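Okay, structure first, notes after.
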Amino acid sequence: MDVLSPGQGNNTTSPPAPFETGGNTTGISDVTVSYQVITSLLLGTLIFCAVLGNACVVAAIALERSLQNVANYLIGSLAVTDLMVSVLVLPMAALYQVLNKWTLGQVTCDLFIALDVLCCTSSILHLCAIALDRYWAITDPIDYVNKRTPRRAAALISLTWLIGFLISIPPMLGWRTPEDRSDPDACTISKDHGYTIYSTFGAFYIPLLLMLVLYGRIFRAARFRIRKTVKKVEKTGADTRHGASPAPQPKKSVNGESGSRNWRLGVESKAGGALCANGAVRQGDDGAALEVIEVHRVGNSKEHLPLPSEAGPTPCAPASFERKNERNAEAKRKMALARERKTVKTLGIIMGTFILCWLPFFIVALVLPFCESSCHMPTLLGAIINWLGYSNSLLNPVIYAYFNKDFQNAFKKIIKCKFCRQ
């Protein structure tokens, strides 16, 4: 959003830079060629990478069937929105930045501001929609499977655009101050105090609060599940050390398949190990008592499960079996803790990037209209803040897609042109 225009917040005659206020009389001739070249290269690279990154995400979802699910539809819609920012908004913003003045006329300025606010607001609200979808998926996984439909995704996407439209249109209908159009060389968003509060809270502060709450609850739910798994693993290890093997869990088969199965149980004796018949336990060569049942699934496969013996305090499992279970329990505990660290890292990257890109911009956008006569915005700082917000459209596909292995595989296919051959 181009709330901070070249020249805003600075009425001095200091050397021109991207962010001096309206009323600034500097023209194209006052901007050095080196500034124009360097700025053009930097902003051109940012725009090119943003277009390429978001286009690849859209192409990956369109071409790879495994990526066509509700969660990725939201990511794809975010990529389309950021692609619109990159194609419709950033080129005009870059031209404005390089020339240090608006040269495209008032009508184009109004259209530019409306597109800017609409697309950037929709992009931010897409992040809320993704957070909401993830929150429902992790806190209500059973019921949400049936509710997580393309229709629901379409409703969330439509809502992001509706809110963006309601925030971007009012200035075109007159919710602005007369001073907003007083300088033909400047193109800024409405500085009306009421609209400033309405737009900044609707486009950023309320979505930010919502995302903090949602991701906070997602983290707590994920941590609860992970630590529950750790406790279960530790209990399993303790039971093994005290001579009790964990009973098979319902709805889980020996060979890892899920769902209900018909089982047939029979006792089998194995030479050199635990010798069992008709529920009686005999001592094996290693001195350990181990009852072994043979589990036959209706089909061809069979497995042998050690069960706790009822023949006194003799350990159920050989020492090697116990050590193996302890190693497995420790490995599972480490994996669970690693998942928790990964969850913290992922959520930190998502929220950290969003806040880093947009918070400085919206602080200035909220404060500046209320103290325009007394506030001074350094020109270079203003440019950095403005383009830091725009750069979120470049970083979104990296965070939400490129770290995903399924997307990585699809990108490799695109690069190798496998879809072309298909």
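Note that Cβ sites are derived from N, Cα and C of the backbone, with glycine treated the same way.
The serotonin binding site feature in Swiss-Prot is assigned to Asp116, Cys120.
In the three-state DSSP scheme, Arg134 (mutagenesis position) falls into the helix class. Here Swiss-Prot notes a mutagenesis experiment, Arg134 to Ala, with the remark: Reduced activation of G proteins.
In Swiss-Prot, a published mutagenesis experiment is listed as Lys191 to Ala, annotated Increased activation of G alpha proteins in response to SEP363856-binding. Within 10 Å of the C-beta of Lys191 (mutagenesis position) there are 20 other C-beta atoms, taking all protein chains into account.
If you look up Swiss-Prot, you'll see Thr314, Lys345, Thr346, Gly352, Phe403, Asn404, Lys405 marked as 1D-myo-inositol 4-phosphate binding site. Mapped onto three states, the DSSP output places Lys345 (mutagenesis position) in helix. In this chain, no residue six or more apart from Lys345 (mutagenesis position) has a CB-CB distance below 8 Å.
According to Swiss-Prot, the mutagenesis experiment Lys345 to Ala carries this note: Reduced activation of G proteins.
Among the sequence features in Swiss-Prot, the mutagenesis site Ala365 to Glu or Ser is noted as follows: Reduced G(i)/(o)-coupled receptor activity.
Neighbour list (Lys405 (mutagenesis position), Cβ cut-off 8 Å, at least 6 residues apart, same chain): empty. For the mutagenesis experiment Lys405 to Ala, the note given by Swiss-Prot reads: Reduced activation of G proteins.
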**Request:** For Lys191 (mutagenesis position) and Asp116 (serotonin binding site), determine the Cα separation and express it in whole Å.
**Result:** 15
**Request:** Determine the most Cβ-crowded residue among the recorded positions Thr346, Gly352, Ala365, Phe403, using a 10 Å radius around each Cβ and all protein chains in the structure.
**Result:** Ala365
**Fill in**
Ala365 (mutagenesis position) to Cys120 (serotonin binding site), Cα to Cα, whole Å, comes out at 14
**Complete:** Listed in sequence order, the residues of the same chain lying six or more positions from Arg134 (mutagenesis position) whose CB sits under 8 Å from its CB are Ala71, Leu214, Ile218
**Request:** Run through the Cβ atoms and count how many others sit within 10 Å of the one on Asp116 (serotonin binding site).
**Result:** 23
